[in-house]
Amino acid sequence: MEKMSKFSHLLKAHPCFNEKVHDKYGRVHLPVAPRCNIACKFCKRSVSKECCEHRPGVSLGVLKPEDVEDYLKKILKEMPNIKVVGIAGPGDSLFNKETFETLKIIDEKFPNLIKCISTNGLLLSKYYKDLANLNVRTITVTVNAIKPEILEKIVDWVYYDKKLYRGLEGAKLLIEKQIEGIKKASEEDFIIKINTVLIPEINMDHVVEIAKFFKDYAYVQNIIPLIPQYKMKELRAPTCEEIKKVRKECEKYIPQFRACGQCRADAVGLIKEKELLKEFFKEKNKEKNIKLEVFDLKHFSH
């Protein structure tokens with residue numbers, strides 16, 4: 001409670017942590033992080049000017065850190081209700097050095113904006129102090145299972161310390177690093193949100209265990225429905241009743257966030273809005289489609 005009191009000014013203006021202000025204050029996601037170090041079976045990243053889907057992992061383009069200042073000035077001029085600047089992809093924020101370059105620019109040029117990142121948590125224990133030094137205080141970590149035998153059905157592989165881990169081995173490693181990172185970040189006074197993708201045929205009865213496990217470390221949990229696509233295109237999305245039921249069970253342990261828009265990596269404005277600054281990317285990227293890097297070992301892309 002002391003931590004929440006200390007950072008109450010952040011929570012009062014953060015639409016992704018406080019659903020009471022989701023239609024009052026806006027956020028901007030900076031798509032500076034294209035590379036990812038895990039392969040979720042439901043995730044299909046896309047970076048293209050033709051991409052009009054409204055879901056995580058997609059963006060009109062990849063923004064370079066040197067363009068961030070101009071980009072934010074344009075946004076803040078058009079949308080003065082923007083209070084939060086976040087980095088949420090289209091890959092994993094902590095697996096891209098551009099994330100830290102961008103956060104440094106924001107901290108120097110836009111100190112009044114709340115800085116936020118989303119991550120799979122694999123590298124959180126390695127970088128949480130760097131984030132603290134850049135005055136980041138809100139972190140979202142996606143945790144879809146805390147049992148390896150469940151997570152291996154959701155994640156194909158994990159790339160860590162220049163080595164690829166598949167199946168159960170990769171799932172064990174990811175869970176271990178997520179728990180380590182979340183605990184350390186919580187001790188460092190970060191405000192943490194746990195995102196959990198609800199996959200009825202895989203983790204429906206397990207999500208409450210995630211809530212129980214992280215109840216002393218997370219401020220809020222955001223349970224979001226599976227978008228059937230990629231390797232999970234044959235699976236079904238949860239019904240509204242199923243989502244309500246799981247949230248009610250989890251709410252016994254962690255407060256639930258119910259205003260998530262499952263936003264793009266380049267989302268701008270209020271959560272309910274679908275604003276995209278197409279003209280900016282038109283000017284910065286002349287190619288028809290922008291090549292998406294996966295990571296250094298490109299033959300492991302997905």
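Keep in mind that glycine also has a Cβ here, set from the backbone N, Cα and C atoms.
Just the original residues are modelled here, none of the noted substitutions.
Feature annotations, courtesy of Swiss-Prot:
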- Cys36, Cys40, Cys43: [4Fe-4S] cluster 1 binding site (BINDING)
- Gly91, Thr142, Ile194: S-adenosyl-L-methionine binding site (BINDING)
- Cys260, Cys263: [4Fe-4S] cluster 2 binding site (BINDING)
- 22-264: domain 'Radical SAM core' (DOMAIN)
- Cys36 to Ala: Loss of activity; when associated with A-40 and A-43 (MUTAGEN)
- Cys40 to Ala: Loss of activity; when associated with A-36 and A-43 (MUTAGEN)
- Cys43 to Ala: Loss of activity; when associated with A-36 and A-40 (MUTAGEN)
- Cys260 to Ala: Loss of activity; when associated with A-263 (MUTAGEN)
- Cys263 to Ala: Loss of activity; when associated with A-260 (MUTAGEN)
Closest to Gly91 (S-adenosyl-L-methionine binding site): which of the mutagenesis positions Cys36, Cys40, Cys43, Cys263, going by Cα position?
Cys36
Position of peak Cβ density within 10 Å, selected from the mutagenesis positions Cys40, Cys43, Cys263:
Cys43
Using other CB atoms within 10 angstroms as the count, which residue among the recorded positions Ile194, Cys260 scores least?
Cys260
In three-state DSSP terms, the structure that Ile194 (S-adenosyl-L-methionine binding site) belongs to:
strand
Starting from the Cβ of Gly91 (S-adenosyl-L-methionine binding site), draw a 10 Å sphere and report how many other Cβ atoms land inside it.
28
I'd like the Cβ neighbour count for Thr142 (S-adenosyl-L-methionine binding site), meaning other Cβ atoms within 10 Å of its Cβ, all protein chains included.
21
Can you give me the Cα-Cα distance between Thr142 (S-adenosyl-L-methionine binding site) and Cys43 (mutagenesis position) in Å, rounded to a whole number?
12
Is Cys36 (mutagenesis position) helix, strand or coil when read with DSSP?
coil
